[in-house]
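Below is one structure; the comments refer to it alone.
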Amino acid sequence: MEASAAKITPMASSMSASGSTNSPSSEKMNYALQVALQTIKERCIQLQRRVASMEEENQQLREASSRSEGAPRANEIGVTGDVLSLKAQVSELQRQKEQLEEHIGMVSNENRRLWSRLSQISKDQQLNALPSSTDSRAQQNQNLVRSKTFTQHSPNPHLRQKMLSDGIKDLSLEEIALDDFGASSEELGYPYNLQKVEETTSEPDANVDAKRCLDGLQELRREAMKQQQELRSVMTLLENRIALKPCPECAQKTIKKPEMADKSLETDDSLTSELKNYESQHNGHNGTPPSQRINIIQEKIKADAADAMEKTCPMCGKQYSSQVSFNAFREHVEMHFIDDALELESENSIERQFEFVSHAVGDF
């Protein structure tokens, strides 16, 4: 990398001395592009040399193995060890060849990514820079076109690297891969104060996860509302049972039987004592005749029936007794509307999610 930078320095100095109208940012961008292109060319040359040497060795080993297989049987016993060693070498070289092909594919992918990033940097710089003259405008409107110099033709001889020594040839491809430079704070534009290009990745699974979470919350809410309604119905049932249960005094009266002087006839004393006890316990009704008491009881029964008719749910037809408060009856009626609102809300949320997903797919 340093050698390539040293080679490109005279070119950059000559371009700056020629009196061009490029801004400092465009000069830095051009310098970075030249450095990247020179690095890619040198790497391709090294890989081509290594592939050629491996092919030559493979060819030599194939010829040697074919000669050893075509020899007479008299010499087979003496050269068995050599044949086995040659076959082992052939298999090892084949493995190395496959490894090199994988590394070549990796480097080509890295070069493609590097080229896209450099083209994006050039486009951003051209959009941000203000045109100073017509020449600068024409230069900014030009798109970065990929050259076929080092793919179809031999590279420039003035830019070639010197021949490597035998010790340097044994370097692995991992030492020259671009992945080693990925841990730095900035990528290629770091030494030249260029902006780092951020890769925007779409996350289509985010909408699916959000929809799943909303569905789960809706199910939990629906279950909680259902449990609340069941608890309220149980509470109303208990209230009705408590209201219908007689008071302890009335229960004692029904249990207590009148005294019998004879097994068949009741005594007047027992009846009079019962009436006195009843009148002493119900002091509020001492001055009212029995007919008036019967009328009051009938009116209460009619009022309870009217209240029961008034407390009939218009949605499900459930009836509530007079002992149930009006607030409980109102909450039961409101529950029907809350359930309908929840269903509408869930349907609208699902429609919005599908609409969001369709827009996201269309924009992509």
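FYI, residue positions are counted from 1 along the chain as it appears here.
Yeah, the Cβs are placed from backbone N, Cα and C, and that goes for glycine too.
As written in Swiss-Prot, here are the features:
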- SER53 to Ala: Abolishes phosphorylation but does not affect interaction with IKKepsilon; when associated with A-85; A-172; A-202; A-264; A-270; A-325 and A-349 (MUTAGEN)
- SER85 to Ala: Abolishes phosphorylation but does not affect interaction with IKKepsilon; when associated with A-53; A-172; A-202; A-264; A-270; A-325 and A-349 (MUTAGEN)
- SER202 to Ala: Abolishes phosphorylation but does not affect interaction with IKKepsilon; when associated with A-53; A-85; A-172; A-264; A-270; A-325 and A-349 (MUTAGEN)
- SER264 to Ala: Abolishes phosphorylation but does not affect interaction with IKKepsilon; when associated with A-53; A-85; A-172; A-202; A-270; A-325 and A-349 (MUTAGEN)
- CYS313, CYS316, HIS332, HIS336: Zn(2+) binding site (BINDING)
- SER325 to Ala: Abolishes phosphorylation but does not affect interaction with IKKepsilon; when associated with A-53; A-85; A-172; A-202; A-264; A-270 and A-349 (MUTAGEN)
- SER349 to Ala: Abolishes phosphorylation but does not affect interaction with IKKepsilon; when associated with A-53; A-85; A-172; A-202; A-264; A-270 and A-325 (MUTAGEN)
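Cβ-based neighbour count (10 Å, all protein chains) for CYS313 (Zn(2+) binding site) stands at 14. All protein chains considered, the CB of SER85 (mutagenesis position) has 11 other CB atoms within 10 Å. Distance from the CA of SER325 (mutagenesis position) to the CA of SER53 (mutagenesis position) is 97 Å. Neighbour list (CYS316 (Zn(2+) binding site), Cβ cut-off 8 Å, at least 6 residues apart, same chain): HIS336.
Within the same chain, the residues at least 6 positions away from HIS332 (Zn(2+) binding site) whose Cβ sits under 8 Å from its Cβ are GLN229, ARG232, CYS313, LYS318, TYR320, listed in sequence order. The CA atom of SER85 (mutagenesis position) is located 100 Å away from the CA atom of SER325 (mutagenesis position). The Zn(2+) site is set by CYS313, CYS316, HIS332, HIS336; from the centre of their CB atoms, other residues of the chain with a CB within 8 Å are PRO314, MET315, LYS318, VAL333, MET335.
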